[in-house]
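Engineer: So Swiss-Prot says this about it:
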type     : residues  : note
ACT_SITE : H153      : active site
ACT_SITE : K155      : active site
ACT_SITE : D160      : active site
DOMAIN   : 148-175   : domain 'PLD phosphodiesterase'
MUTAGEN  : H153 to N : Loss of nuclease activity
Amino acid sequence: MGRSSWRLVFAAGAGLALALEALPWLMRWLLAGRRPRREVLFFPSQVTCTEALLQAPGLPPGPSGCPCSLPHSESSLSRLLRALLAARSSLELCLFAFSSPQLGRAVQLLHQRGVRVRVITDCDYMALNGSQIGLLRKAGIQVRHDQDLGYMHHKFAIVDKKVLITGSLNWTTQAIQNNRENVLIMEDTEYVRLFLEEFERIWEEFDPTKYSFFPQKHRGH
């Protein structure tokens with residue numbers, strides 16, 4: 001190899017080293033320039049087919065995936081499902097009531113994909129007919145509930161410790177299809193931190209090893 005060839009090799013190596021050194025800075029710059037997610041959903045949701053989302057996460061819904069007669073279009077429910085199904089590592093759910101079959105299937109899909117799912121719920125409402133909590137527990141998902149006098153009335157989810165989903169919506173078919181409700185989906189480090197701290201505080205408080213053996217629980221409205 002001649003002297004000029006060695007110079008080319010040296011220059012290429014130096015260029016590669018500089019590129020690798022600049023890569024972390026470039027990634028930080030790109031991430032800093034990306035707008036954080038801000039999305040507001042309003043309910044009641046249009047009734048649409050969600051089978052394509054629930055059978056093949058990440059694919060857009062379409063008539064080829066399901067022969068049903070429901071519209072195969074975007075809706076508030078499908079957008080909420082997409083936000084949940086974007087989870088790759090963790091999902092924290094803190095929900096007063098959870099009886100929506102579609103949302104229940106989405107949570108089970110995430111569990112099957114290896115996402116760590118933890119659920120906090122209200123002990124009275126988890127026992128109601130149609131609740132998804134029993135199915136989630138049967139699937140091996142960790143669930144904790146309250147044992148005190150007040151309702152566990154929170155309604156929020158945290159996706160990958162980065163995205164907060166919260167609002168007035170109970171995760172029930174009644175609320176999704178009939179009620180005037182709202183859901184905010186947002187990436188905000190400070191808000192996510194505060195909600196995650198609240199989740200961890202309640203998770204520790206609802207540790208079943210700390211329950212009294214004969215709880216005295218009486219609730220009013």
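Using N, Cα and C of the backbone, Cβ positions are placed for all residues, glycine too.
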Engineer: Helix, strand or coil at H153 (mutagenesis position), per DSSP?
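Structural biologist: Looking at the DSSP assignment, H153 (mutagenesis position) belongs to neither helix nor strand, so coil.
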Engineer: Please report the number of other Cβ atoms within 10 Å of the Cβ of D160 (active site).
Structural biologist: 14
Engineer: Give the residue from the recorded positions H153, K155 that has the most other Cβ atoms within 10 Å of its Cβ, counting over every protein chain displayed.
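Structural biologist: That would be K155, with the most Cβ atoms nearby.
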Engineer: By DSSP, what is the split of the domain 'PLD phosphodiesterase' (148-175) into helix, strand and coil residues?
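Structural biologist: Each residue of the domain 'PLD phosphodiesterase' (148-175) counted once, the result is 3 helix, 11 strand, 14 coil.
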Engineer: Can you give me the Cα-Cα distance between D160 (active site) and H153 (mutagenesis position) in Å, rounded to a whole number?
Structural biologist: 22
